[in-house]
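Below: the structure, in structure tokens.
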Amino acid sequence: MRVVVIGAGVIGLSTALCIHERYHSVLQPLDVKVYADRFTPFTTTDVAAGLWQPYTSEPSNPQEANWNQQTFNYLLSHIGSPNAANMGLTPVSGYNLFREAVPDPYWKDMVLGFRKLTPRELDMFPDYRYGWFNTSLILEGRKYLQWLTERLTERGVKFFLRKVESFEEVARGGADVIINCTGVWAGVLQPDPLLQPGRGQIIKVDAPWLKNFIITHDLERGIYNSPYIIPGLQAVTLGGTFQVGNWNEINNIQDHNTIWEGCCRLEPTLKDAKIVGEYTGFRPVRPQVRLEREQLRFGSSNTEVIHNYGHGGYGLTIHWGCALEVAKLFGKVLEERNLLTMPPSHL
């Protein structure tokens, strides 16, 4: 069975690992390849701050809530293990701030120690009148991609730097199953009017005294269009842009100033922080994740395609749950082709 995963961000690599982990012992041979025109450190995942936190609004597809929960549980199970540091994984606590009272998020029982802020805590943030505190997880994208790449390499998965122009090209190259994890560029392979870029620009600073994340919410401007501060293992991420439809990959000085001024107002000690990097990336924005099977016919043969893209600004938050779902769909393909000799492990 020849499987090609297109895309080498967190969605592509985690999906490749999940499939190989669950089927290598029951499907011989299982040949998995990863095709991508961008590998770490040049993917959208590399730009992500890495905080596990879904959007505050409930997803239109209830399955997404389950995939978020599965991902949190998977990551939490690695806390305290020798893998955690190499994965870029660590617990982090912090604040979500609002200018008015809002309902509790649907994920309040997924994270640890969720509670509303006290009046004394709100005194620290004079521009805000309401908020939450909880403990979550940081999963640093760049380090996690390196870890995933190492795990896949150990398993014999091969990586190819190439720009895929069509599914037909991959199918005619011998792929039995194609896993489409192309993120914001999925429309190149198959038109998808629901998919748009959500441009984000971030500033990385050296500010080791900052230990808590602070995410502000402006209900009129929308998600991630107000300041946020997220400490990581090596640096602190400052952000506050979410520009739907903007394909400009060049850092913008106006966005820089907006982010810097907003975050320094939120945390004045940042004025003394050294800027160590600035990056722009595109969140693959879609009303809901596209995770489904599709059969495409090229010449006289059918090729199975499993789509897994459109994760918006929460790819790291939902990635493992989606990988598990793709693995289930892959298992159904094998069953239909009578290729599964025994049940796969861990499904």
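A Cβ is built for glycine as well, from the same backbone N, Cα and C atoms used for every other residue.
Annotation comment: Swiss-Prot describes 8-11, 37-38, 43-45, 49-51, 163-164, Thr182, Arg283, 312-313, 315-317 as FAD binding site. For Gly313 (D-dopa binding site), the same-chain residues 6+ apart in sequence whose C-beta sits under 8 angstroms from its C-beta are Ala48, Tyr55, Gly198, Gly200, Ile223, Tyr224, Phe242, Arg283, Val285.
The D-dopa binding site annotation in Swiss-Prot covers Gln53, Arg283, Gly313. According to DSSP, Gln53 (D-dopa binding site) is assigned to coil rather than to any helix or strand. Neighbour list (Gln53 (D-dopa binding site), Cβ cut-off 8 Å, at least 6 residues apart, same chain): Trp107, Val111, Ser136, Ile215, Tyr314, Thr317.
As a published mutagenesis entry, Tyr55 to Phe appears in Swiss-Prot alongside the note: No effect.
Under 8 Å, Cβ to Cβ, and six or more positions away along its own chain, His217 (mutagenesis position) finds Thr56, Asn96, Leu97, Phe98, Val102, Ile223, Ser226. Swiss-Prot lists His217 to Leu among its mutagenesis entries, and the accompanying note reads: No effect.
There are 23 other Cβ atoms within 10 Å of the Cβ belonging to Tyr224 (mutagenesis position). Here the residue is the original one, while Swiss-Prot reports the published mutagenesis Tyr224 to Gly with the comment Decreases activity on D-alanine, D-serine, D-proline, and D-valine.
Under the heading D-serine binding site, Swiss-Prot lists Tyr224, Tyr228, Arg283, Gly313.
In Swiss-Prot, a mutagenesis experiment is listed as Tyr228 to Leu, annotated with the note Abolishes D-amino acid oxidase activity. Gains amine oxidase activity; when associated with G-283. DSSP assigns Tyr228 (mutagenesis position) to a strand. Annotation for Tyr228 (mutagenesis position): spatial neighbours Ala49, Phe213, Ile214, Ile215, Thr216, Thr237, Leu238, Gly239, Gly240, Cys263, criterion Cβ-Cβ under 8 Å with sequence separation of six or more.
In Swiss-Prot, a mutagenesis experiment is listed as Tyr228 to Phe, annotated with the note Reduces activity.
Positions annotated as D-proline binding site by Swiss-Prot, on the basis of experimental evidence: Tyr228, Arg283, Gly313.
Quoting Swiss-Prot on the mutagenesis of Ile230 to Ala, Cys or Phe: Alters substrate specificity; when associated with G-283. Sequence-distant contacts of Ile230 (mutagenesis position), defined as residues of its own chain at least six apart whose C-beta falls under 8 angstroms from its C-beta, comprise Ala49, Gly50, Leu51, Val92, Gly94, Ile138, Phe213, Ile215, Val236, Thr237, Gly239.
As a published mutagenesis entry, Arg283 to Gly, Ala or Cys appears in Swiss-Prot alongside the note: Abolishes D-amino acid oxidase activity. There are 26 other CB atoms within 10 A of the CB of Arg283 (mutagenesis position), with all protein chains counted.
DSSP gives Arg283 (mutagenesis position) a strand state. Listed in Swiss-Prot as a mutagenesis experiment, Arg283 to Gly is described as follows: Alters substrate specificity; when associated with A-230; C-230 or F-230. Gains amine oxidase activity; when associated with L-228.
Under its mutagenesis entries, Swiss-Prot includes His307 to Leu with the note: Reduces activity. The Cβ of His307 (mutagenesis position) lies under 8 Å from the Cβ of Asn180, Ala186, Arg290, Leu291, Glu292, Arg293, Glu294, each of these being in the same chain and 6 or more residues away along the sequence.
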Smallest number of other CB atoms within 10 Å: among the binding-site residues Ile11, Ala49, that is Ala49
Greatest CA-CA distance (Å) over the residues Gln53, Arg283, Gly313 that the record ties to D-dopa?
-> 15
Simplified DSSP label at His307 (mutagenesis position) comes out strand
Check: same-chain CB within 8 A of D-serine site center, minus Tyr224, Tyr228, Arg283, Gly313 | Gly198, Gly200, Ile223, Gly239, Phe242
